[in-house]
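Colleague: Look at Swiss-Prot and you will find 34-136 tagged as domain 'Gnk2-homologous 1', backed by sequence analysis. According to Swiss-Prot, the domain 'Gnk2-homologous 2' annotation covers 142-248, on the basis of sequence analysis. The natural variant Tyr147 to Ser is recorded by Swiss-Prot, whose note states: In strain: cv. Bla-1 and cv. Bu-0. As a natural variant entry, Thr172 to Ala appears in Swiss-Prot alongside the note: In strain: cv. Bla-1 and cv. Bu-0. Under its natural variant entries, Swiss-Prot includes Asn190 to Ile with the note: In strain: cv. Bretagny. Variant annotation in Swiss-Prot: Ile191 to Leu, described as In strain: cv. Bla-1 and cv. Bu-0; the structure shown retains the original residue.
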Amino acid sequence: MSSLKRIVWFPILAIAIQILSIHTVLSQSQNNAFLFHKCSDIEGSFTSKSLYESNLNNLFSQLSYKVPSTGFAASSTGNTPNNVNGLALCRGDASSSDCRSCLETAIPELRQRCPNNKAGIVWYDNCLVKYSSTNFFGKIDFENRFYLYNVKNVSDPSTFNSQTKALLTELTKKATTRDNQKLFATGEKNIGKNKLYGLVQCTRDLKSITCKACLNGIIGELPNCCDGKEGGRVVGGSCNFRYEIYPFVKTA
């Protein structure tokens, strides 16, 4: 079922919040839906047919080859000042074919939307792709982050908010255990006669302890993001969570 969602993006150093109202279907049957993108001007730009562009294309070729089999890869190409660092991550429950399909869409889209930027990121429901001229591996990305939520309100926001935070906190612990190499977890929680479904995930360049800090940070943004909303997400360049009142992901 199509539902009205709202995206709230917080760019670094922004004075005003940019709010975009969109109609979109973010259901289990549309895993490859485009979510958002950002092209960074901070790191400057490159020219067509330059060494930086060549290194960027090589990076994307490597990610396209490496990621589908494992769901994640991070790589660097070239030497300073034309080196490019990048990663790609597929949702933890995505099949290899779904992962590949998402990357085949996301990478050309990112190149088209950020044609000459030395840094950029794109999010789809099933994957994210990110590149930069600076080495960001192992660090929490505080710059790239946005909210997405259902505009419908729940009948008992106080209880719902508390149970949502409890579920996401529980999933964070599950995702950051020593044996969870995917840094990914899903689960469900009963709220009266209804069920709440949740997902958390980090990019795998982070250590478990850093992943936990990233997830705890965005879970702390629940009141600003999704207070009393039937569904919501905080999506960043290093970690994300999502919750819904319908089963958007397998939990077993």
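Using the three backbone atoms N, Cα and C, a Cβ is placed for every residue, glycine included.
For all the noted positions, this structure keeps the original residue and models no substitution.
Note that the structure is a prediction, hence the values are computed from the model and not measured.
Give me the structural setting of these features: burial, nearby parts and distances.
Modeller: Tyr147 (variant position) carries a strand DSSP state (E or B).
In three-state terms derived from DSSP, Thr172 (variant position) belongs to a helical segment.
Cβ neighbours of Asn190 (variant position) (same chain, under 8 Å, six or more residues apart in sequence): Leu196. Secondary structure at Asn190 (variant position), taken from DSSP and collapsed to helix, strand or coil, is strand.
Long-range Cβ neighbours of Ile191 (variant position) (same chain, at least 6 residues apart, Cβ-Cβ under 8 Å): Thr159, Phe160, Gln163.
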Colleague: Reported as an integer number of Å, what is the Cα distance between Thr172 (variant position) and Tyr147 (variant position)?
Modeller: 18
Colleague: Please work out the mean pLDDT for the residues of the domain 'Gnk2-homologous 2' (142-248).
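Modeller: Mean pLDDT for the domain 'Gnk2-homologous 2' (142-248): 97.
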